[in-house]
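Student: One structure, pasted below without further comment.
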Amino acid sequence: MSYVPHVPYVPTPEKVVRRMLEIAKVSQDDIVYDLGCGDGRIIITAAKDFNVKKAVGVEINDERIREALANIEKNGVTGRASIVKGNFFEVDISEATVVTMFLLTNVNEMLKPKLEKELKPGTRVVSHEFEIRGWNPKEVIKVEDGNMNHTVYLYVIGEHK
């Protein structure tokens, strides 16, 4: 069994979700993976509003999985959005063209070898709030949401070092 990260569940605000997908220029040709998908909001938005080919959430928490599956059904994207139950360190993400995450800097650090090994050149990696140390972001944006300022980092595999 590999490392099981403890990342507190904090939902990404809807405005930030949209900007994360926009900064990655998500389109109908993309396969989006959200690592630690929580209630499924990123994959649902990717499927519903960006019409992606496929959106996959990876989640380990049973309560969050139930919530995400209910939200997928409620939003009518059952055919294009799905949940994989598991530890994102162990789930194969090699088909992804976009990976989104709202984890912690130390977890991002531990994920670097997996991302570099499994993702193809050109795959976009979007991190909400926490950078991936040692990688050069292609773009960094600030997103205001109420009285909170959020930072979104875009990395592109093959251009990240």
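Backbone N, Cα and C define each Cβ position, glycine as well.
No substitution from the list is modelled in this structure, which keeps its original residues.
Straight out of Swiss-Prot:
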- Y9 to A: 11% of wild-type catalytic activity (MUTAGEN)
- P11 to A: 23% of wild-type catalytic activity (MUTAGEN)
- T12 to A: 4% of wild-type catalytic activity (MUTAGEN)
- D34 to K: Almost complete loss of catalytic activity (MUTAGEN)
- G36 to R: Almost complete loss of catalytic activity (MUTAGEN)
Student: Which one of the mutagenesis positions (P11, G36) has its C-beta surrounded by the most other C-beta atoms within 10 angstroms?
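Tutor: Max Cβ neighbours within 10 Å, all protein chains included: G36.
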Student: Rounded to a whole angstrom, what is the C-alpha distance between D34 (mutagenesis position) and T12 (mutagenesis position)?
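Tutor: Cα to Cα, D34 (mutagenesis position) and T12 (mutagenesis position) are separated by 12 Å.
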Student: Which residues of the same chain, at least 6 positions away in sequence, have a Cβ lying under 8 Å from the Cβ of T12 (mutagenesis position)?
Tutor: M20, G38, R41, I42, F102, H128
Student: So what sits near Y9 (mutagenesis position) in its own chain, CB-to-CB under 8 Å and at least six residues off in sequence?
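Tutor: Those within reach of Y9 (mutagenesis position), by Cβ under 8 Å and sequence separation of 6 or more, are G38, N61, R64.
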Student: D34 (mutagenesis position) has how many other Cβ neighbours within 10 Å of its own Cβ?
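Tutor: If we count other Cβ atoms within 10 Å of D34 (mutagenesis position), we arrive at 32.
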Student: Tell me the coarse DSSP state (helix, strand, coil) of D34 (mutagenesis position).
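Tutor: It is in a strand.
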Student: Can you see whether DSSP assigns Y9 (mutagenesis position) to helix, strand or coil?
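Tutor: DSSP assigns Y9 (mutagenesis position) to coil.
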